[in-house]
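These notes are about the structure you will find just below.
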Amino acid sequence: MNPQIRNPMERMYRDTFYDNFENEPILYGRSYTWLCYEVKIKRGRSNLLWDTGVFRGPVLPKRQSNHRQEVYFRFENHAEMCFLSWFCGNRLPANRRFQITWFVSWNPCLPCVVKVTKFLAEHPNVTLTISAARLYYYRDRDWRWVLLRLHKAGARVKIMDYEDFAYCWENFVCNEGQPFMPWYKFDDNYASLHRTLKEILRNPMEAMYPHIFYFHFKNLLKACGRNESWLCFTMEVTKHHSAVFRKRGVFRNQVDPETHCHAERCFLSWFCDDILSPNTNYEVTWYTSWSPCPECAGEVAEFLARHSNVNLTIFTARLCYFWDTDYQEGLCSLSQEGASVKIMGYKDFVSCWKNFVYSDDEPFKPWKGLQTNFRLLKRRLREILQ
């Protein structure tokens with residue numbers, strides 16, 4: 001690979017930033033992706049800055065009559081691929097946890113997403129947040145699927161807001177001491193793209209990848225670095241005590257600076273908008289990586305109080321801040337409104353693995369301490385609810 005492409009730049013010129021990061025939803029003539037990255041190493045509760053830089057690459061492979069241009073436009077020279085090649089080439093230790101943030105002018109293409117998905121699966125010690133200035137061909141079904149695949153792979157996908165642009169301007173642009181100046185319709189463009197991405201990601205996923213399940217559903221008593229919640233659900237429409245319709249899926253936190261939408265809220269929003277009918281009875285089961293926070297527990301309890309036709313059972317892998325009285329009261333409020341709250345045991349993990357994980361027919365492999373932690377968490381939950 002060309003070393004001039006593989007090695008990052010420190011900054012870009014002001015005109016380059018304004019021209020390539022303009023957040024107009026439909027924009028022509030920008031055939032390059034610019035990627036500003038920030039890599040941090042997690043150490044305890046602190047994130048230590050490790051490196052920053054800028055990559056540039058073509059949006060899509062193109063045929064060029066000039067051989068040198070043809071080489072440059074190859075897929076491996078996309079900005080995302082340049083970053084992965086550079087990052088993996090540093091031979092970083094597997095026992096370190098890395099937090100990567102990309103600020104990109106365009107969201108990644110499908111071939112890049114395939115590589116990013118594989119990279120995340122092979123590096124469970126890495127988390128990736130992608131803040132995009134624009135969405136590439138977002139009206140096309142295949143490109144919407146690209147965003148869903150990133151989301152499903154565990155990457156956090158969001159639209160760049162004012163704070164993101166100002167941060168990029170300060171850290172990745174030769175700004176000569178000048179402040180970032182938003183352009184005409186900046187806020188309107190952000191709102192439009194934000195709504196579009198939220199709509200794309202609002203529907204449940206079919207399943208998750210094995211490395212995500214093993215990382216996020218491991219029933220540790222102290223689970224550092226699990227900063228988001230995953231929720232697997234089954235929903236049955238019942239008539240005369242028999243199921244006549246079934247649906248299942250997976251939700252995860254949406255990275256939303258306005259609402260910080262937890263997985264429970266994602267489910268309620270989807271369920272109320274697309275499914276709920278007052279004359280139908282529902283049996284809903286959740287398998288969650290974390291028990292609900294006080295705010296989500298309160299919303300779910302209020303929902304159950306208003307909808308007596310919904311019966312909810314919650315199996316949780318871990319108890320979130322179980323020593324905190326607000327979290328304890330949240331669990332109690334769920335129980336008081338009729339929700340059955342339980343700790344996930346071995347059979348529940350196996351059931352999740354079979355129904356919500358792309359397992360390729362591989363069996364579930366229990367981790368050391370699963371049964372011991374289950375008993376401890378079960379006893380703790382019983383003490384909270386009694």
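Cβ atoms are placed via backbone N, Cα and C, with glycine included.
Every residue here is the original one, so none of the noted swaps is modelled.
As annotated by Swiss-Prot, domain 'CMP/dCMP-type deaminase 1' applies to 29-145.
DSSP assigns His78 (Zn(2+) 1 binding site) to coil in the three-state reduction, placing it in neither a helix nor a strand. Long-range neighbours of His78 (Zn(2+) 1 binding site) (same chain, six or more residues apart, CB within less than 8 Å of its CB): Thr33, Gly57, Pro58, Val59, Pro108, Cys109, Pro111, Cys112. Residues annotated as Zn(2+) 1 binding site in Swiss-Prot: His78, Cys109, Cys112.
Experimental mutagenesis at this site is recorded by Swiss-Prot as Asp140 to Lys, annotated: About two-third loss of anti HIV-1 activity. A coil conformation is recorded for Asp140 (mutagenesis position) in the three-state DSSP classification, outside any helix or strand.
As annotated by Swiss-Prot, domain 'CMP/dCMP-type deaminase 2' applies to 187-334.
According to DSSP, Glu264 (mutagenesis position) is assigned to a helical segment. Under its mutagenesis entries, Swiss-Prot includes Glu264 to Gln with the note: No effect on Vif binding.
Residues annotated as active site, proton donor in Swiss-Prot: Glu264.
Under 8 Å, Cβ to Cβ, and six or more positions away along its own chain, Leu268 (mutagenesis position) finds Glu299, Val300, Phe303. Looking at Swiss-Prot, the entry for mutagenesis of Leu268 to Asp says: Resistant to HIV-1 Vif and abolishes Vif binding.
Counting only same-chain residues six or more apart in sequence, the Cβ atoms lying under 8 angstroms from the Cβ of Phe271 (mutagenesis position) belong to Met235, Val284. DSSP assigns Phe271 (mutagenesis position) to a helix. As a published mutagenesis entry, Phe271 to Ala appears in Swiss-Prot alongside the note: Resistant to HIV-1 Vif and abolishes Vif binding.
Where Swiss-Prot documents Cys272 to Lys as a mutagenesis experiment, the accompanying text is: Resistant to HIV-1 Vif and reduces Vif binding. Listed in sequence order, Phe303 are the same-chain residues six or more apart from Cys272 (mutagenesis position) with CB atoms under 8 A from its CB.
Quoted from Swiss-Prot for the published mutagenesis Ser277 to Asp: Resistant to HIV-1 Vif and reduces Vif binding. DSSP assigns Ser277 (mutagenesis position) to coil in the three-state reduction, placing it in neither a helix nor a strand. The Cβ neighbour count for Ser277 (mutagenesis position), using a 10 Å radius and every protein chain shown, is 9.
Here Swiss-Prot notes a mutagenesis experiment, Tyr282 to Ala, with the remark: Resistant to HIV-1 Vif and abolishes Vif binding. Cβ-based neighbour count (10 Å, all protein chains) for Tyr282 (mutagenesis position) stands at 18.
If you take the C-beta of Glu337 (mutagenesis position) and look for same-chain residues 6 or more apart in sequence within under 8 angstroms, you find Val300, Ala301, Glu302, Leu304, Ala305. Swiss-Prot gives this note for the published mutagenesis Glu337 to Ala: Resistant to HIV-1 Vif and reduces Vif binding.
For the mutagenesis positions Asp140, Glu264, the largest tally of other C-beta atoms within 10 A is found at Glu264. A straight line from the CA of Tyr282 (mutagenesis position) to the CA of Glu264 (mutagenesis position) spans 17 Å. Cys112 (Zn(2+) 1 binding site) falls within a helix when secondary structure is assigned with DSSP.
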